[in-house]
Amino acid sequence: MKNATFYLLDNDTTVDGLSAVEQLVCEIAAERWRSGKRVLIACEDEKQAYRLDEALWARPAESFVPHNLAGEGPRGGAPVEIAWPQKRSSSRRDILISLRTSFADFATAFTEVVDFVPYEDSLKQLARERYKAYRVAGFNLNTATWK
């Protein structure tokens with residue numbers, strides 16, 4: 001069964017240039033990697049991808065997350081790959097963490113997807129539309145908050 005989890009954000013605080021959603025993406029990617037999963041982070045654009053790349057490199061050594069931008073890194077990619085619409089590898093991944101504002105048609109290739117319901121009202125409507133699209137695509141839907 002395919003599962004999609006939507007994390008509900010209760011703030012829109014920016015820290016070190018990262019939105020609340022982007023901060024959470026880094027934490028979830030780290031957690032999923034530590035549990036042995038290969039992760040694809042699908043960014044909205046190249047600028048966001050580079051921002052997340054820098055944030056993951058800036059983590060303390062004890063919480064380092066091996067990652068690369070799509071098309072870079074070792075053969076087959078690092079355990080966590082950061083992509084955007086114009087740049088995505090075909091390397092197999094266990095989990096999709098989607099930062100896309102619209103439903104990513106390639107999401108159906110994953111058995112686990114992480115998405116977000118941002119704090120901003122204008123973005124909540126887009127999240128509702130993605131939620132409906134995942135349901136139509138046959139995903140089991142869940143909502144969660146981060147610890």
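Note that Cβ sites are derived from N, Cα and C of the backbone, with glycine treated the same way.
Cβ neighbours within 10 Å of Phe6 (mutagenesis position), excluding its own Cβ and spanning all shown chains: 19. Quoting Swiss-Prot on the mutagenesis of Phe6 to Ala: Partially complements the AZT sensitivity of a knockout mutant.
Looking at Swiss-Prot, the entry for mutagenesis of Ala20 to Asp says: Cannot complement the AZT sensitivity of a knockout mutant. A C-beta separation below 8 Å, combined with a sequence spacing of at least six in one chain, links Ala20 (mutagenesis position) to Leu9, Asn11, Asp12, Thr13, Thr14, Pro118, Tyr119. Secondary structure at Ala20 (mutagenesis position), as computed by DSSP, is helix.
Here the residue is the original one, while Swiss-Prot reports the published mutagenesis Asp45 to Ala with the comment Cannot complement the AZT sensitivity of a knockout mutant. Its own atom aside, the Cβ of Asp45 (mutagenesis position) has 13 Cβ atoms within 10 angstroms in the protein chains shown.
In sequence order, the list of same-chain residues 6 or more apart from Glu54 (mutagenesis position) whose Cβ falls under 8 Å from its Cβ is empty. Following the DSSP three-state reduction, the secondary structure of Glu54 (mutagenesis position) is helix. Experimental mutagenesis is annotated in Swiss-Prot for Glu54 to Ala, with the remark: Cannot complement the AZT sensitivity of a knockout mutant.
Here Swiss-Prot describes Trp57 to Ala as a published mutagenesis experiment; the accompanying note says: Cannot complement the AZT sensitivity of a knockout mutant, interacts with SSB, decreased interaction with HolD, no interaction with YoaA. Within 10 Å of the C-beta atom of Trp57 (mutagenesis position) sit 10 other C-beta atoms, taking all shown protein chains into account.
Among the sequence features in Swiss-Prot, the mutagenesis site Phe64 to Ala is noted as follows: Cannot complement the AZT sensitivity of the knockout mutant, interacts with SSB, decreased interaction with HolD, no interaction with YoaA. Neighbours of Phe64 (mutagenesis position), defined as other CB atoms within 10 A of its CB across all chains, total 12. Under the DSSP three-state reduction, Phe64 (mutagenesis position) is assigned to coil, being neither helix nor strand.
For Val117 (mutagenesis position), the same-chain residues 6+ apart in sequence whose C-beta sits under 8 angstroms from its C-beta are Phe6, Tyr7, Leu8, Leu9, Lys124, Ala127, Thr143. The annotation that Swiss-Prot gives for the mutagenesis experiment Val117 to Phe reads: Cannot fully complement the AZT sensitivity of the knockout mutant.
The Cβ of Arg128 (mutagenesis position) has 12 other Cβ atoms within 10 Å, all protein chains considered. DSSP gives Arg128 (mutagenesis position) a helix state. Arg128 to Ala appears in Swiss-Prot as a published mutagenesis result, with the remark: Cannot fully complement the AZT sensitivity of the knockout mutant.
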Sort the mutagenesis positions Asp45, Phe64, Arg128 by C-alpha distance from Trp57 (mutagenesis position) and give me just the closest. Phe64
